[in-house]
Amino acid sequence: MPQLAGKLILAGLIPLGAWVLHGFASCNGLIQMFEDFGKQTVLSDGVTDYTGAFTGLEGLDRLLRTLLNFFWPVANGHDWALSLHAFMFAGQGVPLLVLNMLEGARPGNKSLVVSYVTVFGILYMVVGLAIMAPLYLFLHLLTSRTATAPSKAKVAVDPNTAKAVGFGVFVGYVLPTIFMSLPHPSLLSTDTKVLSVVFWQAVPLWASVCAYFASTALGQSATSRSSSNLPSALGAVYAASLIIATATHVATFAISANLSDTWSGIFTFLIPPNPFNTDMRISSFLEGATWFLQWDYTMMSLAYMVWAIGIRHGVEVPRSSHHFETLGKIALRSMAKLLVMGPIGAALSLVWERDQLLWQLDSESGEKGEKNRSRRMSRKWMFS
């Protein structure tokens, strides 16, 4: 029942995400500004010249110019509220990529549409997380065997694959994000800064490519499914992702508290405007980019929290078991995690819990089976 509710919520978030992201942007004037900047050789700050030709393919270059103009103020710290939001968003990007890439590697998702995580990652960047995140997660709950009938065998990830995912996210996402954020012209020339922002648009691809080569070099581990404990490599990837997500989330609010005069002001940078007020107009491109990013983050967060709670509750546990938790208790714990780790960090934590629970249940089932076999052998010996 909770997963059915999750599917319905996620299905409803898809058109809502389309409106708050693109419909609202069209009404408030941001889309028109995008189109205007796409025709110019000056970036969205109004002063930086650039060529705008990156690949020689006009259609692709037009898309890259649009993304570049959007992320240019984000990468340059032109506004403290936008910079804070982008910093927090970037931190949540680590568990986001880890979650998706691990889903692509799970046996229960093999050959399913949700295993094509690189394609979905690019669509996240191009179409927007507010639309593509609920769509991907809806398809996951609908089709994935790790969601419909979870078991240790279906969610098990080879330890070396887990290491490769961690390596891929660090080299393909974390490093490009840090490099893109370096100031110009003090550390980066304008041309280098522009190219770094353009390069960053394909971080889901770079992360997947790096993970592929790392996985090929490491090979397959022989202990991925035979161990009675969750592989330490997988746990290490989960833990590292949560450390980054938590550190950036807490640091964001600490900085905001230092910059704000009131308690309510701490959360101002996070709260998006009413998307159904079609009379609202942006006063600048910077303001429009901030609103866009706020809604992208909000919808993504809601989608992943709904999905993760459904995934965690989807493990069948008898009510008599000490592992059993009600949906309400899981939801309350999830909200507490969200406050500390951020939404995607909380979602990853719930998936980690799910994995650990499946390993424990499998181990207990094996021990129970071994005891039953021992009893049968004892009876057979007594009456022989």
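Glycine is no exception: its Cβ is also placed from the backbone N, Cα and C atoms.
For the mutagenesis result Asp61 to Ala, the note given in Swiss-Prot is Leads to significant loss of activity. Counting every protein chain shown, the Cβ of Asp61 (mutagenesis position) has 18 other Cβ atoms within 10 Å. When secondary structure is read from DSSP and collapsed to three states, Asp61 (mutagenesis position) falls in the helix class.
Glu103 (mutagenesis position) falls within a helical segment according to DSSP. The note that Swiss-Prot attaches to the published mutagenesis Glu103 to Ala is: Leads to significant loss of activity.
Quoted from Swiss-Prot, the note attached to the mutagenesis of Asp296 to Ala states: Leads to significant loss of activity. Around the Cβ of Asp296 (mutagenesis position), 22 further Cβ atoms fall within 10 Å across all displayed protein chains.
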Exercise for review: Take the C-alpha atoms of Glu103 (mutagenesis position) and Asp61 (mutagenesis position) and report the distance between them in angstrom, rounded.
Suggested key: 31
